[in-house]
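Student: In case it helps, Swiss-Prot gives these features for our protein:
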type	residues	note
MUTAGEN	D103 to A	Loss of activity
ACT_SITE	D103	active site
MUTAGEN	D105 to A	Loss of activity
ACT_SITE	D105	active site
MUTAGEN	D230 to A	Loss of activity
ACT_SITE	D230	active site
ACT_SITE	H232	active site
MUTAGEN	K237 to T	40% of wild-type enzymatic activity
Amino acid sequence: MRAKLLGIVLTTPIAISSFASTETLSFTPDNINADISLGTLSGKTKERVYLAEEGGRKVSQLDWKFNNAAIIKGAINWDLMPQISIGAAGWTTLGSRGGNMVDQDWMDSSNPGTWTDESRHPDTQLNYANEFDLNIKGWLLNEPNYRLGLMAGYQESRYSFTARGGSYIYSSEEGFRDDIGSFPNGERAIGYKQRFKMPYIGLTGSYRYEDFELGGTFKYSGWVESSDNDEHYDPGKRITYRSKVKDQNYYSVAVNAGYYVTPNAKVYVEGAWNRVTNKKGNTSLYDHNNNTSDYSKNGAGIENYNFITTAGLKYTF
């Protein structure tokens, strides 16, 4: 099934090119619309560690949480012809934002459901996050008051975090949660980056009644390629972890509502929910203290979900 869907994505440009050869392209001002908006980004991203030698069970998980990071978002769309549109969109954070990180380990194989080690880092920053999206739409219905179309595109997103200070509860070799303490305030503990690359397919549409308009978009990908980089800065455990995961699932739902203040200008609000589901992938580590490295197949997991709310202006030229 995924192979068939990927075939649709790859052959869409060919089909559109063939169709375009029978139509006349007209680059006129009223073929273009653009929008810009401001809003917030909230969500959580997760990294996991699995042990293949213990049946692939999860032994570690780090949850990076962020709330209400300010973002700016923009898009431009060009109607090549009544049936075909191309577009570009993207957003970026306007600065760093405070967050939170929790790191838990399950090292006791005889009691895998109970964590043995935990550290909490309330002094965590979302350093930056951004995304770009290139897409093409084919309109099945295209009337003055409503549109419905299929879409295909390519999207990339990035996230960067730094956790500082914090507290910990560890288990010694002889005990259980018996080592309690804290890290120096402001000292870097862990730095983490994620990147997601994906082709996708989707469905988009809108409906207008007088000066009010509702719209929505659904996107899906089964071909997400994600990667991450985890830097442990502890001088006694200076380790870099890098992981790659392929063919993850991605889901996105966006809904917007707007009002035309002039025939060409619309103010609107929008909410978008996005998720990349967890899947196992390969990981490597490099120990800077010992100059040693290791590699593990199916030893990592990467996941991300977020919610974006924006308010902005759309203008048709």
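Glycine is no exception: its Cβ is also placed from the backbone N, Cα and C atoms.
Help me understand the surroundings of these features in the structure.
Tutor: D103 (mutagenesis position) falls within a strand segment according to DSSP. Cβ-based neighbour count (10 Å, all protein chains) for D103 (mutagenesis position) stands at 22.
For D105 (mutagenesis position), the count of additional Cβ atoms within 10 Å of its Cβ stands at 18 [all protein chains shown].
Counting only residues at least six positions away in the same chain, the Cβ atoms of E47, L62, I190, G191, Y192, T240, Y241, R242, S243 sit under 8 Å from the Cβ of D230 (mutagenesis position).
According to its DSSP assignment, D230 (mutagenesis position) is in a strand.
DSSP classifies K237 (mutagenesis position) as helix under the three-state reduction.
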Student: Give the distance between the Cα atoms of D105 (mutagenesis position) and H232 (active site), rounded to the nearest whole Å.
Tutor: 15
Student: Could you tell me the C-alpha distance between K237 (mutagenesis position) and D103 (mutagenesis position) in angstrom, no decimals?
Tutor: 15
Student: Determine the most Cβ-crowded residue among the recorded positions H232, K237, using a 10 Å radius around each Cβ and all protein chains in the structure.
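Tutor: Compared across H232, K237, the most Cβ atoms within 10 Å surround H232.
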Student: What's the CA-CA gap between H232 (active site) and D103 (mutagenesis position) in angstrom, rounded?
Tutor: 12
